[in-house]
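Structure, as C-alpha coordinates:
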Amino acid sequence: MMEYKIVENGLTYRIGNGASVPISNTGELIKGLRNYGPYEVPSLKYNQIALIHNNQFSSLINQLKSQISSKIDEVWHIHNINISEFIYDSPHFDSIKSQVDNAIDTGVDGIMLVLPEYNTPLYYKLKSYLINSIPSQFMRYDILSNRNLTFYVDNLLVQFVSKLGGKPWILNVDPEKGSDIIIGTGATRIDNVNLFCFAMVFKKDGTMLWNEISPIVTSSEYLTYLKSTIKKVVYGFKKSNPDWDVEKLTLHVSGKRPKMKDGETKILKETVEELKKQEMVSRDVKYAILHLNETHPFWVMGDPNNRFHPYEGTKVKLSSKRYLLTLLQPYLKRNGLEMVTPIKPLSVEIVSDNWTSEEYYHNVHEILDEIYYLSKMNWRGFRSRNLPVTVNYPKLVAGIIANVNRYGGYPINPEGNRSLQTNPWFL
(Lines of atoms letter the chains of each structure in order from A; the text may use other names.)
(Lines give C-alpha, C1' and ligand atoms only; values in the text may rest on other atoms or scores of the structure.)
Protein backbone atom coordinates (compact mmCIF):
# COMPACT_ATOMS: atom_id res chain seq x y z
CA MET A 1 0.00 0.00 0.00
CA MET A 2 1.21 3.50 -0.81
CA GLU A 3 2.64 5.33 2.21
CA TYR A 4 0.86 8.46 3.39
CA LYS A 5 0.58 10.72 6.44
CA ILE A 6 -1.69 13.59 7.44
CA VAL A 7 -0.36 17.04 8.32
CA GLU A 8 -0.97 17.77 11.99
CA ASN A 9 -3.26 20.78 11.88
CA GLY A 10 -4.50 23.04 14.65
CA LEU A 11 -3.10 25.98 12.69
CA THR A 12 -4.43 29.45 13.54
CA TYR A 13 -4.00 32.98 12.27
CA ARG A 14 -2.37 35.54 14.53
CA ILE A 15 -3.93 39.00 14.39
CA GLY A 16 -3.60 42.15 16.50
CA ASN A 17 -2.84 42.27 20.23
CA GLY A 18 -1.50 38.71 20.14
CA ALA A 19 -4.96 37.25 19.46
CA SER A 20 -5.45 34.05 17.43
CA VAL A 21 -8.39 32.93 15.29
CA PRO A 22 -9.01 29.61 13.49
CA ILE A 23 -8.16 29.36 9.81
CA SER A 24 -10.89 28.84 7.19
CA ASN A 25 -13.54 30.59 9.30
CA THR A 26 -14.25 33.96 7.72
CA GLY A 27 -16.83 34.98 10.30
CA GLU A 28 -14.45 34.40 13.22
CA LEU A 29 -11.64 36.16 11.38
CA ILE A 30 -13.69 39.30 10.70
CA LYS A 31 -14.94 39.26 14.29
CA GLY A 32 -11.38 38.95 15.54
CA LEU A 33 -10.22 41.84 13.35
CA ARG A 34 -13.02 44.02 14.69
CA ASN A 35 -12.05 43.22 18.26
CA TYR A 36 -8.26 43.20 18.02
CA GLY A 37 -7.30 44.72 14.67
CA PRO A 38 -4.93 43.31 12.05
CA TYR A 39 -1.55 41.85 12.90
CA GLU A 40 0.04 45.10 11.75
CA VAL A 41 -1.75 48.35 10.92
CA PRO A 42 -0.20 50.23 7.98
CA SER A 43 1.72 53.39 8.79
CA LEU A 44 0.29 56.18 6.63
CA LYS A 45 1.83 59.54 5.78
CA TYR A 46 -1.26 61.55 4.83
CA ASN A 47 -4.24 59.61 6.21
CA GLN A 48 -5.84 60.31 2.85
CA ILE A 49 -7.29 57.94 0.26
CA ALA A 50 -8.46 59.00 -3.19
CA LEU A 51 -11.62 57.46 -4.64
CA ILE A 52 -11.61 58.06 -8.40
CA HIS A 53 -14.80 57.42 -10.38
CA ASN A 54 -17.20 58.73 -12.99
CA ASN A 55 -20.20 60.81 -11.92
CA GLN A 56 -22.70 58.41 -13.47
CA PHE A 57 -21.97 55.98 -10.62
CA SER A 58 -22.73 58.53 -7.86
CA SER A 59 -25.54 56.60 -6.12
CA LEU A 60 -23.54 53.39 -5.78
CA ILE A 61 -20.35 55.32 -5.01
CA ASN A 62 -21.98 56.86 -1.94
CA GLN A 63 -22.75 53.39 -0.59
CA LEU A 64 -19.27 52.19 -1.49
CA LYS A 65 -17.58 55.16 0.17
CA SER A 66 -19.63 54.69 3.34
CA GLN A 67 -18.71 51.00 3.58
CA ILE A 68 -15.02 51.61 2.91
CA SER A 69 -14.88 54.38 5.50
CA SER A 70 -16.60 52.37 8.24
CA LYS A 71 -14.72 49.12 7.60
CA ILE A 72 -11.29 50.79 7.45
CA ASP A 73 -12.02 52.24 10.87
CA GLU A 74 -13.91 49.40 12.57
CA VAL A 75 -12.35 46.27 11.03
CA TRP A 76 -8.85 47.46 10.13
CA HIS A 77 -8.37 49.96 12.98
CA ILE A 78 -7.01 52.65 10.64
CA HIS A 79 -8.52 55.73 12.22
CA ASN A 80 -9.18 59.29 11.04
CA ILE A 81 -8.96 58.43 7.34
CA ASN A 82 -10.33 60.95 4.89
CA ILE A 83 -11.61 59.72 1.51
CA SER A 84 -11.40 62.37 -1.22
CA GLU A 85 -13.32 61.97 -4.47
CA PHE A 86 -11.89 62.70 -7.91
CA ILE A 87 -14.16 62.57 -10.96
CA TYR A 88 -13.05 61.62 -14.47
CA ASP A 89 -15.11 62.79 -17.45
CA SER A 90 -14.73 59.85 -19.82
CA PRO A 91 -13.54 56.24 -19.50
CA HIS A 92 -10.37 56.88 -21.48
CA PHE A 93 -6.78 56.63 -20.32
CA ASP A 94 -5.86 60.33 -20.49
CA SER A 95 -8.99 61.45 -18.65
CA ILE A 96 -8.51 58.92 -15.85
CA LYS A 97 -4.74 59.45 -15.64
CA SER A 98 -5.22 63.20 -15.18
CA GLN A 99 -7.33 62.52 -12.07
CA VAL A 100 -4.80 59.98 -10.81
CA ASP A 101 -2.08 62.64 -11.14
CA ASN A 102 -4.28 65.24 -9.43
CA ALA A 103 -4.86 62.88 -6.52
CA ILE A 104 -1.16 62.07 -6.15
CA ASP A 105 -0.29 65.79 -6.25
CA THR A 106 -2.67 66.54 -3.37
CA GLY A 107 -0.94 63.94 -1.17
CA VAL A 108 -2.69 60.60 -0.72
CA ASP A 109 -1.57 57.24 0.66
CA GLY A 110 -3.46 55.17 -1.88
CA ILE A 111 -5.94 55.29 -4.73
CA MET A 112 -9.15 53.33 -5.24
CA LEU A 113 -10.27 53.49 -8.86
CA VAL A 114 -13.71 52.51 -10.17
CA LEU A 115 -13.86 51.61 -13.88
CA PRO A 116 -17.19 51.24 -15.72
CA GLU A 117 -16.46 47.76 -17.06
CA TYR A 118 -13.62 45.44 -17.95
CA ASN A 119 -11.56 47.02 -20.71
CA THR A 120 -8.39 44.91 -20.80
CA PRO A 121 -5.96 47.31 -22.54
CA LEU A 122 -7.17 50.27 -20.44
CA TYR A 123 -7.02 48.25 -17.22
CA TYR A 124 -3.44 47.07 -17.68
CA LYS A 125 -2.17 50.44 -18.86
CA LEU A 126 -3.70 52.14 -15.82
CA LYS A 127 -2.69 49.32 -13.49
CA SER A 128 0.96 49.45 -14.56
CA TYR A 129 0.99 53.25 -14.25
CA LEU A 130 -0.41 53.06 -10.73
CA ILE A 131 1.80 50.16 -9.62
CA ASN A 132 4.83 52.29 -10.44
CA SER A 133 3.36 55.32 -8.66
CA ILE A 134 1.25 54.53 -5.58
CA PRO A 135 -0.66 51.69 -3.83
CA SER A 136 -3.94 51.19 -5.65
CA GLN A 137 -7.08 49.10 -5.81
CA PHE A 138 -9.30 48.66 -8.87
CA MET A 139 -13.05 48.12 -8.85
CA ARG A 140 -15.59 47.76 -11.61
CA TYR A 141 -19.03 49.30 -11.64
CA ASP A 142 -20.60 46.30 -13.39
CA ILE A 143 -19.37 44.02 -10.58
CA LEU A 144 -20.18 46.44 -7.76
CA SER A 145 -23.76 46.71 -8.97
CA ASN A 146 -24.28 42.95 -9.36
CA ARG A 147 -22.69 41.55 -6.21
CA ASN A 148 -23.15 41.69 -2.48
CA LEU A 149 -21.44 45.00 -1.76
CA THR A 150 -20.53 44.09 1.81
CA PHE A 151 -18.84 40.84 0.76
CA TYR A 152 -17.06 42.59 -2.12
CA VAL A 153 -15.72 45.44 0.05
CA ASP A 154 -14.65 43.05 2.83
CA ASN A 155 -12.39 41.11 0.47
CA LEU A 156 -11.22 44.15 -1.47
CA LEU A 157 -9.96 45.84 1.70
CA VAL A 158 -7.80 42.83 2.61
CA GLN A 159 -5.85 43.50 -0.59
CA PHE A 160 -5.76 47.26 -0.18
CA VAL A 161 -4.59 47.24 3.43
CA SER A 162 -1.80 44.83 2.40
CA LYS A 163 -0.70 47.13 -0.44
CA LEU A 164 -0.63 50.07 1.97
CA GLY A 165 1.95 48.17 4.02
CA GLY A 166 -0.29 46.51 6.60
CA LYS A 167 -0.30 42.86 7.57
CA PRO A 168 -3.86 41.55 7.93
CA TRP A 169 -2.82 38.29 9.64
CA ILE A 170 0.04 35.81 9.75
CA LEU A 171 0.31 32.06 10.32
CA ASN A 172 0.72 31.09 13.96
CA VAL A 173 3.48 28.53 13.38
CA ASP A 174 6.00 26.83 15.66
CA PRO A 175 9.13 29.06 15.63
CA GLU A 176 11.34 26.02 16.23
CA LYS A 177 10.18 24.19 13.11
CA GLY A 178 10.58 24.86 9.41
CA SER A 179 12.79 27.15 7.36
CA ASP A 180 14.38 30.40 8.46
CA ILE A 181 13.40 31.75 5.05
CA ILE A 182 11.69 30.27 1.99
CA ILE A 183 12.53 31.59 -1.47
CA GLY A 184 9.82 31.23 -4.11
CA THR A 185 11.62 31.41 -7.44
CA GLY A 186 11.53 30.37 -11.08
CA ALA A 187 10.37 31.98 -14.30
CA THR A 188 7.28 32.51 -16.41
CA ARG A 189 7.12 32.65 -20.19
CA ILE A 190 5.74 35.79 -21.81
CA ASP A 191 5.61 34.11 -25.22
CA ASN A 192 7.42 31.32 -27.06
CA VAL A 193 10.76 33.13 -26.83
CA ASN A 194 10.73 35.52 -23.88
CA LEU A 195 10.33 35.14 -20.13
CA PHE A 196 11.09 36.85 -16.85
CA CYS A 197 12.53 35.45 -13.62
CA PHE A 198 11.13 36.04 -10.16
CA ALA A 199 12.32 35.56 -6.60
CA MET A 200 10.48 36.26 -3.34
CA VAL A 201 11.69 35.79 0.23
CA PHE A 202 9.10 34.60 2.74
CA LYS A 203 9.02 33.98 6.46
CA LYS A 204 7.57 30.68 7.59
CA ASP A 205 4.54 32.63 8.87
CA GLY A 206 3.65 33.46 5.25
CA THR A 207 4.85 37.07 5.24
CA MET A 208 6.65 38.21 2.09
CA LEU A 209 9.83 40.05 3.09
CA TRP A 210 11.32 41.03 -0.28
CA ASN A 211 10.67 40.44 -3.98
CA GLU A 212 12.53 41.01 -7.24
CA ILE A 213 11.73 40.37 -10.89
CA SER A 214 14.13 40.36 -13.81
CA PRO A 215 13.72 42.25 -17.08
CA ILE A 216 12.01 40.32 -19.86
CA VAL A 217 14.76 38.19 -21.40
CA THR A 218 15.08 35.33 -23.87
CA SER A 219 14.84 31.70 -22.80
CA SER A 220 18.56 31.27 -23.49
CA GLU A 221 19.27 33.84 -20.75
CA TYR A 222 17.09 32.10 -18.16
CA LEU A 223 19.79 30.58 -15.96
CA THR A 224 21.87 33.77 -15.87
CA TYR A 225 18.92 35.88 -14.74
CA LEU A 226 17.61 33.20 -12.38
CA LYS A 227 20.85 33.38 -10.42
CA SER A 228 21.07 37.17 -10.45
CA THR A 229 17.42 37.60 -9.40
CA ILE A 230 17.81 35.23 -6.44
CA LYS A 231 21.00 36.98 -5.34
CA LYS A 232 19.29 40.38 -5.58
CA VAL A 233 16.35 39.26 -3.48
CA VAL A 234 18.59 37.79 -0.77
CA TYR A 235 20.81 40.89 -0.74
CA GLY A 236 17.74 43.10 -0.35
CA PHE A 237 16.36 40.92 2.42
CA LYS A 238 19.69 40.85 4.30
CA LYS A 239 20.25 44.59 3.94
CA SER A 240 16.85 45.15 5.52
CA ASN A 241 17.36 42.37 8.12
CA PRO A 242 21.13 42.24 8.83
CA ASP A 243 20.78 40.24 12.06
CA TRP A 244 18.56 37.54 10.58
CA ASP A 245 20.47 34.25 10.65
CA VAL A 246 19.62 31.85 7.82
CA GLU A 247 20.61 28.37 8.91
CA LYS A 248 17.69 26.54 7.26
CA LEU A 249 16.76 27.51 3.71
CA THR A 250 14.18 26.10 1.30
CA LEU A 251 13.73 27.06 -2.35
CA HIS A 252 10.30 26.54 -3.94
CA VAL A 253 10.82 26.49 -7.72
CA SER A 254 7.74 26.93 -9.93
CA GLY A 255 6.47 28.63 -13.08
CA LYS A 256 6.34 27.93 -16.82
CA ARG A 257 10.06 27.94 -17.46
CA PRO A 258 12.42 26.28 -19.98
CA LYS A 259 12.94 22.54 -19.54
CA MET A 260 16.55 22.38 -18.40
CA LYS A 261 16.18 20.55 -15.11
CA ASP A 262 19.81 19.57 -14.56
CA GLY A 263 21.15 22.96 -15.61
CA GLU A 264 18.60 24.72 -13.44
CA THR A 265 19.45 22.66 -10.36
CA LYS A 266 23.17 23.18 -10.95
CA ILE A 267 22.70 26.96 -11.10
CA LEU A 268 20.55 26.96 -7.96
CA LYS A 269 23.18 24.99 -6.03
CA GLU A 270 25.88 27.37 -7.28
CA THR A 271 23.76 30.31 -6.15
CA VAL A 272 23.42 28.91 -2.63
CA GLU A 273 27.19 28.34 -2.47
CA GLU A 274 27.85 31.94 -3.54
CA LEU A 275 25.40 33.23 -0.93
CA LYS A 276 27.26 31.19 1.70
CA LYS A 277 30.63 32.66 0.67
CA GLN A 278 29.20 36.18 0.82
CA GLU A 279 27.67 35.44 4.26
CA MET A 280 24.15 36.16 3.05
CA VAL A 281 23.24 32.80 4.60
CA SER A 282 25.09 30.67 7.14
CA ARG A 283 28.18 28.87 5.85
CA ASP A 284 26.64 25.73 7.38
CA VAL A 285 23.16 26.37 6.01
CA LYS A 286 20.96 23.32 5.54
CA TYR A 287 18.98 23.69 2.34
CA ALA A 288 16.62 21.94 -0.04
CA ILE A 289 15.57 22.77 -3.59
CA LEU A 290 11.99 21.75 -4.37
CA HIS A 291 9.97 21.70 -7.58
CA LEU A 292 6.32 22.58 -6.85
CA ASN A 293 4.00 21.67 -9.69
CA GLU A 294 0.24 21.82 -10.21
CA THR A 295 0.28 20.29 -13.70
CA HIS A 296 0.91 16.56 -13.41
CA PRO A 297 -1.12 13.39 -14.09
CA PHE A 298 -1.93 12.48 -10.47
CA TRP A 299 -5.22 12.59 -8.57
CA VAL A 300 -5.87 11.49 -5.01
CA MET A 301 -8.96 9.57 -3.81
CA GLY A 302 -9.95 8.67 -0.27
CA ASP A 303 -10.04 4.93 -1.06
CA PRO A 304 -9.75 2.71 -4.18
CA ASN A 305 -13.51 2.89 -4.80
CA ASN A 306 -13.65 6.68 -4.38
CA ARG A 307 -16.14 6.41 -1.51
CA PHE A 308 -14.36 8.90 0.72
CA HIS A 309 -12.87 12.32 0.21
CA PRO A 310 -9.11 12.37 0.89
CA TYR A 311 -8.25 14.29 4.03
CA GLU A 312 -6.91 17.78 3.57
CA GLY A 313 -3.17 17.80 4.26
CA THR A 314 -2.62 14.22 3.08
CA LYS A 315 1.04 13.62 2.17
CA VAL A 316 1.36 10.75 -0.31
CA LYS A 317 4.83 9.31 -0.88
CA LEU A 318 5.55 8.39 -4.50
CA SER A 319 9.27 7.96 -3.85
CA SER A 320 11.83 9.22 -1.37
CA LYS A 321 12.15 12.35 -3.52
CA ARG A 322 8.58 12.95 -4.67
CA TYR A 323 5.36 13.51 -2.75
CA LEU A 324 1.80 14.59 -3.42
CA LEU A 325 0.13 16.99 -1.02
CA THR A 326 -3.63 17.63 -0.88
CA LEU A 327 -4.45 21.23 -0.03
CA LEU A 328 -8.20 21.44 -0.62
CA GLN A 329 -11.05 21.55 1.85
CA PRO A 330 -13.80 18.97 1.18
CA TYR A 331 -16.73 20.44 -0.72
CA LEU A 332 -19.92 20.36 1.34
CA LYS A 333 -23.40 20.13 -0.15
CA ARG A 334 -26.16 22.25 1.30
CA ASN A 335 -27.30 19.38 3.48
CA GLY A 336 -23.82 19.18 4.98
CA LEU A 337 -22.87 15.91 3.31
CA GLU A 338 -19.48 15.60 1.72
CA MET A 339 -19.39 15.47 -2.08
CA VAL A 340 -16.87 12.75 -2.89
CA THR A 341 -14.53 13.78 -5.70
CA PRO A 342 -10.89 13.05 -6.50
CA ILE A 343 -8.54 15.86 -5.52
CA LYS A 344 -5.81 17.37 -7.67
CA PRO A 345 -2.83 17.54 -5.29
CA LEU A 346 0.32 19.61 -5.44
CA SER A 347 3.39 17.70 -6.61
CA VAL A 348 6.50 18.31 -4.50
CA GLU A 349 9.82 16.99 -5.77
CA ILE A 350 13.05 17.31 -3.80
CA VAL A 351 15.60 17.83 -6.56
CA SER A 352 18.57 18.63 -4.31
CA ASP A 353 19.43 18.94 -0.63
CA ASN A 354 22.40 18.74 1.73
CA TRP A 355 20.63 16.94 4.56
CA THR A 356 22.24 13.95 6.25
CA SER A 357 20.52 10.57 6.02
CA GLU A 358 19.56 10.91 9.69
CA GLU A 359 17.90 14.29 9.04
CA TYR A 360 16.18 13.37 5.80
CA TYR A 361 12.88 11.79 6.90
CA HIS A 362 12.22 14.41 9.58
CA ASN A 363 13.08 17.31 7.27
CA VAL A 364 10.95 16.01 4.40
CA HIS A 365 7.83 16.01 6.53
CA GLU A 366 8.71 19.36 8.07
CA ILE A 367 8.94 21.07 4.67
CA LEU A 368 5.76 19.33 3.44
CA ASP A 369 3.94 20.60 6.52
CA GLU A 370 5.37 24.06 5.84
CA ILE A 371 4.04 24.01 2.26
CA TYR A 372 0.60 23.00 3.53
CA TYR A 373 0.59 25.82 6.09
CA LEU A 374 1.70 28.35 3.46
CA SER A 375 -1.30 27.33 1.34
CA LYS A 376 -3.52 28.86 4.03
CA MET A 377 -1.93 32.28 3.62
CA ASN A 378 -3.65 34.62 1.18
CA TRP A 379 -4.17 38.37 1.38
CA ARG A 380 -6.34 38.57 -1.73
CA GLY A 381 -9.39 38.05 0.44
CA PHE A 382 -10.73 36.06 3.36
CA ARG A 383 -10.66 32.69 1.60
CA SER A 384 -7.42 30.77 1.31
CA ARG A 385 -6.22 30.03 -2.22
CA ASN A 386 -5.19 26.42 -1.44
CA LEU A 387 -1.85 27.09 -3.08
CA PRO A 388 1.27 28.09 -1.13
CA VAL A 389 2.00 31.81 -1.34
CA THR A 390 5.47 30.91 -2.62
CA VAL A 391 3.73 29.70 -5.79
CA ASN A 392 0.54 31.78 -5.76
CA TYR A 393 2.15 35.22 -5.46
CA PRO A 394 4.57 34.61 -8.37
CA LYS A 395 1.58 33.45 -10.45
CA LEU A 396 -0.15 36.76 -9.75
CA VAL A 397 2.97 38.66 -10.76
CA ALA A 398 3.25 36.56 -13.91
CA GLY A 399 -0.29 37.39 -14.97
CA ILE A 400 0.28 41.11 -14.52
CA ILE A 401 3.67 41.22 -16.26
CA ALA A 402 2.45 39.13 -19.21
CA ASN A 403 -0.64 41.28 -19.74
CA VAL A 404 1.16 44.59 -19.25
CA ASN A 405 3.61 43.46 -21.92
CA ARG A 406 0.81 42.25 -24.19
CA TYR A 407 -1.31 45.40 -23.95
CA GLY A 408 1.41 48.02 -24.03
CA GLY A 409 1.45 49.07 -20.39
CA TYR A 410 4.30 50.66 -18.47
CA PRO A 411 7.21 48.34 -17.58
CA ILE A 412 7.17 47.29 -13.92
CA ASN A 413 10.54 47.11 -12.18
CA PRO A 414 10.73 46.81 -8.37
CA GLU A 415 14.50 47.37 -8.33
CA GLY A 416 15.24 50.50 -6.31
CA ASN A 417 11.55 50.94 -5.40
CA ARG A 418 11.35 49.80 -1.78
CA SER A 419 7.56 49.95 -1.69
CA LEU A 420 7.35 47.44 -4.56
CA GLN A 421 10.14 45.31 -3.10
CA THR A 422 8.52 44.88 0.31
CA ASN A 423 4.76 45.23 -0.27
CA PRO A 424 2.48 42.84 -2.23
CA TRP A 425 1.63 45.24 -5.08
CA PHE A 426 0.41 42.31 -7.22
CA LEU A 427 -2.63 41.41 -5.09
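From the backbone N, Cα and C atoms, a Cβ is placed for every residue, glycine too.
Small disclaimer: the values here were computed from a predicted structure and weren't measured.
Sequence-distant neighbours of L427 (divalent metal cation binding site) (same chain, 6+ apart, CB under 8 A from its CB) are Q159, S162, K163, W379, R380, L396. Following the DSSP three-state reduction, the secondary structure of L427 (divalent metal cation binding site) is coil. The divalent metal cation binding site annotation in Swiss-Prot covers Q159, L427.
The domain 'Piwi' annotation in Swiss-Prot covers 110-406.
Around the Cβ of Y123 (mutagenesis position), 18 further Cβ atoms fall within 10 Å across all displayed protein chains. Y123 to A appears in Swiss-Prot as a mutagenesis experiment; the accompanying note says: Reduced binding affinity for siRNA.
According to Swiss-Prot, the experimentally introduced change K127 to A is described as follows: Reduced binding affinity for siRNA. For the recorded site, K127 (mutagenesis position), the DSSP three-state label reads helix. The Cβ neighbour count for K127 (mutagenesis position), using a 10 Å radius and every protein chain shown, is 21.
Listed in Swiss-Prot is the mutagenesis experiment Q137 to A, annotated as follows: Reduced binding affinity for siRNA. All protein chains considered, the CB of Q137 (mutagenesis position) has 21 other CB atoms within 10 Å.
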*Alpha-carbon distance [Q137 (mutagenesis position); K127 (mutagenesis position)] in Å*: 9
